[in-house]
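To keep things clear, I will list the structure first and then write my remarks on it.
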Amino acid sequence: MAHMVRASSGLSYPERFYAAASYVGLDGSQSSVKQLSSKFSNDTSLLLYTLHQQATLGPCSIPKPSAWNPVEQSKWKSWQGLGTMPSIEAMRLFVKILEEADPGWYPRTSNSVLDPAVHVQINSTKAEPSFESGASFGETKTITSEDGRLTETQDKDVVLEDPDTVSVYNQWTAPRTSGQPPKARYQHGAAVIQDKMYMYGGNHNGRYLGDLHVLDLKNWTWSRVETKVVTGSQETSSPAKLTHCAGHSLIPWDNQLLSIGGHTKDPSESMPVMVFDLHCCSWSILKTYGKPPISRGGQSVTLVGKSLVIFGGQDAKRSLLNDLHILDLDTMTWEEIDAVGSPPTPRSDHAAAVHAERYLLIFGGGSHATCFDDLHVLDLQTMEWSRHTQQGDAPTPRAGHAGVTIGENWYIVGGGDNKSGASKTVVLNMSTLAWSVVTSVQEHVPLASEGLSLVVSSYNGEDIVVAFGGYNGHYNNEVNVLKPSHKSSLKSKIMGASAVPDSFSAVNNATTRDIESEIKVEGKADRIITTLKSEKEEVEASLNKEKIQTLQLKEELAEIDTRNTELYKELQSVRNQLAAEQSRCFKLEVEVAELRQKLQTMETLQKELELLQRQRAVASEQAATMNAKRQSSGGVWGWLAGTPPPKT
């Protein structure tokens, strides 16, 4: 679901946004808001409304509505919460949310908003006779769109053939199939066991599927497998109890099918591993040990020897991942890998392959807004990520593509890049990292879809690549086959040229050109390897220096920690001494205060003493004066009394 928007049409922004807004009925009127609420849930309607406002009017600048109008206040808060989000980002999120809520919206839009480059027109005439696979004679195919209308598409790049006539090299052919084909879908899983392609799950109209179908690659006959679910010792024949999922990985292992991860309606905390027993036709949950990865979908799962290597994906909260996990199929134990180097940025819907049972290659994928065309290599022995220069005709950025390996060649088909489907089928020589184009189709055909499946099998003794399903504006359930001319066996063809069958004569010229190109590439391989070795030695030397510096820094840090501990102890000692001094100072201040109080009392007493002394002096003077007066007055009275004066 994360990248469904890439395959919805050939329209670019802002036309795609206006087409989506026209579909949901947002024209700015109040009736359009009511129409929106009638189509989607309240949360989805509110989010679409606010993103439309942000895309068309910019950041919210209107005053906050009254609390008496909770609906308008809720709209205002949601719009205000978008802040200064750019208009083009709001448009992209608007279309993305619409795709998740209504994946089939694009085919139901009016013809006036469709991209004219798609060449889809209403077929008002009677549909051409068709076979059980849904493909018709000639160059015109009749396809039923999501709204039940019939459309015609011109597909000159896919040749419709009988099963026994798939003999053209490097060109896609559509074999006529029999039996009841599966429902159209994308993001399903497919795997081959004993010349039979098993197809499980997927996404149709936003609904996860849980059915299992098998295509016999010998007679091209479809049949549905009635499955049962085993829970402990209890069995049930009801397939509905099996978890429906999309974006999972289907891996063949020991005559069994392993279904790993995938998006579900009620996701679990950890990534589940389901196993399907071909003999009992039963699903069961595989018991694993260790710490499993968190639940996710859109990841890559690669079988390397007896281990599964899981990278990236998108969790249940739609957060992108770039973590690495390995499941040992012997011990059923999970291990999370902390690889060195620069890993790929978080992504989902990428492709992965293993080369020489040692190197894991990751190509493309997408984030919420960007598709990638980068190629990353993980050395599974040293667990080190690296990036190398790609040679040849490098593919365009894409996500939702599929890939298979034949020998040292990695074939990549489909995917999208936010504008259109990837129409070129490309191949990477994993030894030289050189790209080349195998063939090309028109952008509107099912092979230029997102979420298709790709498997490799053999037919009449030769390798074939089988593609099924996908989504490019409508869901597909077509089967297409490619018989590649292998570059991995060029040397044997050169040495045994006389033994080449006559049936190869039609492609001798193309094979010769491939040989010349391969020789040139091999001539550059030694120089590239020498350069890479030199760069690796330089990186290792630089890494050793960094390790030495790291050790030195660790030692210095340890010394600093020790010194810091000592200083802290000294600080604590000083603090204790300071506390003691502060206590002593406080006591001294109390004593000084008491002495000052006593001194003030002594000064008062001194003043009182001086006052008493002055009063005493005055009293003495007064007494002396009085005595003198008495003496003088006593002489007169004595004379009068006849008393003689005292002798002197």
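Quick reminder: no glycine exception, Cβ is built from N, Cα and C everywhere.
Taken from Swiss-Prot, the feature domain 'ACB' applies to 13-107. Mean pLDDT across the domain 'ACB' (13-107) comes to 81 in this model.
According to DSSP, GLY25 (mutagenesis position) is assigned to coil rather than to any helix or strand. Under its mutagenesis annotations, Swiss-Prot gives GLY25 to Thr the following note: Reduction of oleoyl-CoA-binding activity.
Listed in Swiss-Prot is the mutagenesis experiment LEU26 to Thr, annotated as follows: Reduction of oleoyl-CoA-binding activity.
Swiss-Prot gives this note for the published mutagenesis SER29 to Ala: Reduction of oleoyl-CoA-binding activity.
Take the CB of GLN53 (acyl-CoA binding site) and look out to 10 A: across all protein chains shown you find 21 other CB atoms. Look at Swiss-Prot and you will find LYS34, TYR49, THR50, LEU51, HIS52, GLN53, LYS75 tagged as acyl-CoA binding site.
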> Could you state the CA-to-CA distance between THR50 (acyl-CoA binding site) and LEU26 (mutagenesis position) to the nearest Å?
Replying inline: 11
> Whole-number Å distance between the CA of TYR49 (acyl-CoA binding site) and the CA of LEU26 (mutagenesis position)?
Replying inline: 8
>> I'd like the Cβ neighbour count for HIS52 (acyl-CoA binding site), meaning other Cβ atoms within 10 Å of its Cβ, all protein chains included.
In response: 24
> Of the residues in the domain 'ACB' (13-107), how many are helix, strand and coil by DSSP?
Replying inline: 64 helix, 0 strand, 31 coil
> Counting every protein chain present, what is the number of Cβ atoms, excluding its own, within 10 Å of the Cβ of GLY25 (mutagenesis position)?
Replying inline: 15
> If one looks at the chain holding LYS75 (acyl-CoA binding site), which residues at least 6 apart in sequence have a CB under 8 angstroms from its CB?
Replying inline: LEU46, TYR49, THR50, PRO65
>> If you count other C-beta atoms within 10 angstroms, which of the recorded positions LEU26, LEU51 is the most crowded?
In response: LEU51
>> Tell me which of the binding-site residues TYR49, THR50 sits in the most Cβ-dense spot, judged by other Cβ atoms within 10 Å.
In response: THR50
